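Asker: Right, I'll just put the structure down here and ask away after.
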Amino acid sequence: MFENITAAPADPILGLADLFRADERPGKINLGIGVYKDETGKTPVLTSVKKAEQYLLENETTKNYLGIDGIPEFGRCTQELLFGKGSALINDKRARTAQTPGGTGALRVAADFLAKNTSVKRVWVSNPSWPNHKSVFNSAGLEVREYAYYDAENHTLDFDALINSLNEAQAGDVVLFHGCCHNPTGIDPTLEQWQTLAQLSVEKGWLPLFDFAYQGFARGLEEDAEGLRAFAAMHKELIVASSYSKNFGLYNERVGACTLVAADSETVDRAFSQMKAAIRANYSNPPAHGASVVATILSNDALRAIWEQELTDMRQRIQRMRQLFVNTLQEKGANRDFSFIIKQNGMFSFSGLTKEQVLRLREEFGVYAVASGRVNVAGMTPDNMAPLCEAIVAVL
């Protein structure tokens, strides 16, 4: 039976990590997978996380199963982070949150819930987007369509093309938006553009699904939620798949959340019971450790202050690396203008490098980036910047 199975293609991002590990060149540089690295090239455990873990080590009394939807305090903290403390939506009990195995788990839970319990057949994602979006929705039996997003020539959001292509989306279609730090372009709508999209989506009858993996990495925790909150103010129904991998550095703990919003508390309770049924048939209930860490930090003023400062430090380091990257490329004699990179948000930059140039970077210089030309700015350090920029200039 198994001998007739053909091998799956390597994952475009995680497969790159395998190649990087196997590369024995000492000066190799990994700008592929989206993890934060500090000035020394390490992915650190945050101080706030260590302190929360110490607290849990001393105070945890059981390893019993969690409920299907996870830790209640985690859900409460997640909703406040997304919609703001004192949000009308929270006060009216219109939101329910399930703790999930990472942001990917949240997307799959949302996809399974929609496929089984609604008339949704199509999900619209931006072109380009995170490659795994298509796999997740297709695996749940949903069709994936693309809407225009990026103006490659001007390195900007092509908002007119975005609106035009979404004119094809029908009432009852799901439209997926990146909450902030669009992956892979790093280009986000302005608040005014978010409000236009929110208004349009109400008029057209789309169900908004927000993929929110980078809250705090663009401008700040509150500022980065502006787009989502513009939608929440106008929409009776929406779904948010959020992740704590990046902003808490909890990559391998798989801490995510799927938040369902409906018109009233009775409707959301009914719908959420079906979301829990989808979870029960998938992984039964979530693991406790990472979510306990997040809930401990977010509900403790002292720990939260440490975490917010650490998040600010990470965001500012990435912004410094963007500036240094652009300056160093110029110093090394790049024959094109890369200043657009400074305006992008989050970990990634859509560099404009071609597949061929990316391949040459890897084979000739040991510099690893995704074939689309997406580079992880958080993988850059003052030490690797000069060789990196020399390699890029050599392949231009």
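Backbone N, Cα and C atoms are what each Cβ position is placed from, and that goes for glycine too.
According to Swiss-Prot, the record shows the following:
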| type | residues | note |
| --- | --- | --- |
| BINDING | G34, W130, N183, R374 | L-aspartate binding site |
| MUTAGEN | Y65 to F or S | Slight changes in activity |
| MUTAGEN | H133 to N | Decreases to 60% in maximum rate of the overall reactions in both directions |
| MUTAGEN | H133 to A | Slight increase in maximum velocity of the overall transamination reaction between aspartate and 2-oxoglutarate |
| MUTAGEN | R280 to V | Reduces first-order rate constant over 25000-fold |
| MUTAGEN | R374 to F or Y | Second-order rate constants are reduced by >5 orders of magnitude |
| MUTAGEN | R374 to A | Reduces first-order rate constant about 10000-fold |
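In the displayed structure, how are the listed features positioned relative to their neighbours?
Answerer: Taking a C-beta cut-off of under 8 angstroms and a sequence separation of 6 or more, N183 (L-aspartate binding site) has the following same-chain neighbours: G34, S129, W130, A213, Y214, G346, F348, R374.
Y65 (mutagenesis position) falls outside any helix or strand according to DSSP and counts as coil.
Applying an 8 A CB threshold to same-chain residues 6+ apart, the list for H133 (mutagenesis position) reads L107, V125, V144, L176, D211.
Annotation note: H133 (mutagenesis position) sits in a helical segment as assigned by DSSP.
In this structure, R280 (mutagenesis position) is part of a helix by DSSP. Around R280 (mutagenesis position), a 10 Å sphere centred on its CB holds 11 further CB atoms from the protein chains shown.
For the recorded site, R374 (mutagenesis position), the DSSP three-state label reads strand. Cβ neighbours within 10 Å of R374 (mutagenesis position), excluding its own Cβ and spanning all shown chains: 26.
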Asker: From the centroid of the CB atoms of G34, W130, N183, R374, the recorded L-aspartate site, which same-chain residues not already listed sit within 8 A by their CB, in sequence order?
Answerer: I13, P184, M347, F348, V370
Asker: Could you state, as a whole number of Å, the largest distance between Cα atoms of any two of G34, W130, N183, R374, the listed L-aspartate binders?
Answerer: 11
Asker: Rounded to the nearest angstrom, how far is the Cα of Y65 (mutagenesis position) from the Cα of R280 (mutagenesis position)?
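Answerer: About 13 Å separates the two Cα atoms.
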Asker: Which Cβ among the recorded positions (Y65, W130) has the fewest C-beta neighbours inside 10 Å?
Answerer: Y65
